[in-house]
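Following: one structure in structure tokens, then a few remarks.
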Amino acid sequence: MGRCCFYTAGTLSLLLLVTSVTLLVARVFQKAVDQTIEKNMVLQNGTKVFNSWEKPPLPVYIQFYFFNVTNPEEILQGEIPLLEEVGPYTYRELRNKANIQFGENGTTISAVTNKAYVFERNQSVGDPNVDLIRTINIPLLTVVDLAQLTLLRELIEAMLKAYQQKLFVIHTVHELLWGYKDEILSLVHIFKPDVSPNFGLFYERNGTNDGEYVFLTGEDNYLNFSKIVEWNGKTSLDWWTTDTCNMINGTDGDSFHPLISKDEVLYLFPSDLCRSVHITFSSFENVEGLPAFRYKVPAEILANTSENAGFCIPEGNCMDSGVLNISICKNGAPIIMSFPHFYQADEKFVSAIKGMHPNKEEHESFVDINPLTGIILRGAKRFQINTYVRKLDDFVETGDIRTMVFPVMYLNESVLIDKETANQLKSVINTTLVVTNIPYIIMALGVFFGLVFTWLACRGQGSMDEGTADERAPLIRT
């Protein structure tokens, strides 16, 4: 009986160890999990993945911070602007996909993303309908720039004088965000109908969408999950001067493909920035007990490099690192994008304004992604809207102002997975961990039986060393 147990333990130990090593080397269970995820992460009507894509369950908030101008007269005399940050004014962002249509072969799906904003008073510093902000007159600057390029110059000069337009204006937060009717724009609209009579930093963005997208469903390849192939009927942009800069790359930022490697560079197309951007791995994170890869927008995105030369408008007219001229896609308004407080921009932009305090924690854009599922656990998209201003001798409204990139406001669009969704995701991840750890469980059993085998071997040797008195007696006695 003892000898039988001895051989059984040894055989089981060897068999289990060989099996576990074979399973680990062949990655049998890991491949099974990966294939299951790849198969399920497809945009198919009626699935959980599709429902989450159509109506994202995670709460999204957008915070607006304005820069109130405290020394307007001094600025017109050539002094440095002194700005005071006012905010946040927080809104809940409600989003859903609509007008959904699948392609004939199931590999594509078209949709628009509707967005609406609901004010959150308890997360804000004041009432946007009451609070006043003094800021630079972007409609005036837009019209002045228009006058440089058209035959309407004399007419525009006359209108500015007649209506006594000022370079700095006061409006409520609500007006600056969602729009108001501007006197000068209304007059220009009569002669140039493509110029809207209304102005707002997010005018016609509440309760609307940014156009139709065509996405890949991931049916043919999981790496293509929710990847954009068309936007507003175009497979590429036409604003920039090179084919590379005009490419529409990646997803819309709401989702990413599963099974992400930290060595990957991920791409996304935020239409409000008028270009595609890439994000790179930064660190390992833990969000609500879930593992995550933190990806960040690198400084090179807005760097003054040869790779970004195609974003210089007009061609060859490149600005210093940290800012992007997007006036070409904003109906000619002299809008310059940057990170908040000119974070990661050239020092010249920071020092030109009193009140800029860039720091990583508050002004960096990032996204924390669960690498197994590609689900976003936490994220913050932060960028600043500025305008380009300079002295123009023919327009007295500009006074003796310095040439500069003038901050208007910045936003922080953030998302954080809720506990209920996190617990559901934990259940999925824990199940996959159990499956992928089966080889280690088998190995542990092999080690256990190996120890039993060793113990039985030692016990058997001890039994041979210790016998009865008769067994130890010599066979031949004298």
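Placement of Cβ uses the backbone N, Cα and C atoms for every residue, glycine included.
Every residue here is the original one, so none of the noted swaps is modelled.
Features reported for this protein in Swiss-Prot:
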MUTAGEN   Asn45 to Gln  Loss of glycosylation site. No effect on normal location in lysosomes
MUTAGEN   Asn68 to Gln  Loss of glycosylation site. Causes retention in the endoplasmic reticulum and abolishes normal location in lysosomes
MUTAGEN   Asn105 to Gln  Loss of glycosylation site. No effect on normal location in lysosomes
MUTAGEN   Asn122 to Gln  Loss of glycosylation site. No effect on normal location in lysosomes
MUTAGEN   Leu155 to Asp  Abolishes interaction with GBA1. No effect on normal location in lysosomes
MUTAGEN   Ile156 to Asp  Abolishes interaction with GBA1. No effect on normal location in lysosomes
MUTAGEN   Met159 to Asp  Abolishes interaction with GBA1. No effect on normal location in lysosomes
MUTAGEN   Asn325 to Gln  Loss of glycosylation site. Causes retention in the endoplasmic reticulum and abolishes normal location in lysosomes
MUTAGEN   Asp400 to Lys  Slightly increased GBA1 binding. No effect on normal location in lysosomes
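Structure coloured by features recorded in Swiss-Prot.
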residue: Asn45; record: mutagenesis position; DSSP class: coil
residue: Asn68; record: mutagenesis position; DSSP class: strand
residue: Asn105; record: mutagenesis position; DSSP class: coil
residue: Asn122; record: mutagenesis position; DSSP class: helix
residue: Leu155; record: mutagenesis position; DSSP class: helix
residue: Asn325; record: mutagenesis position; DSSP class: strand
residue: Asp400; record: mutagenesis position; DSSP class: coil
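Between the CA atoms of Met159 (mutagenesis position) and Asn325 (mutagenesis position) there is a gap of 27 Å, rounded to the nearest whole number. Ile156 (mutagenesis position) sits 54 Å from Asn45 (mutagenesis position), taking the C-alpha atoms as the reference points. With respect to Asn45 (mutagenesis position), the closest of these mutagenesis positions in Cα terms is Asn122, chosen from Asn68, Asn122, Leu155, Asn325. Asn105 (mutagenesis position) is 53 Å away from Asn68 (mutagenesis position) when you measure Cα to Cα. Remark: of the mutagenesis positions Asn105, Asn122, Asn325, the most isolated position is Asn122 (fewest other Cβ atoms within 10 Å of its Cβ). In this structure, of the mutagenesis positions Leu155, Ile156, Met159, the smallest number of CB atoms within 10 A of the CB marks Leu155. Neighbour count (other Cβ atoms within 10 Å of the Cβ, all protein chains): 10 for Asp400 (mutagenesis position). In this structure, the mutagenesis positions under consideration are Asn45, Asn68, and the one with the smallest number of other Cβ atoms within 10 Å of its Cβ is Asn45.
A Cα-Cα distance of 40 Å separates Asn105 (mutagenesis position) from Asn325 (mutagenesis position). Distance from the CA of Asn325 (mutagenesis position) to the CA of Asn122 (mutagenesis position) is 35 Å.
Cα separation, Asn325 (mutagenesis position) to Leu155 (mutagenesis position), rounded: 27 Å. Taking the Cα atom of each, Asp400 (mutagenesis position) and Leu155 (mutagenesis position) are about 23 angstrom apart.
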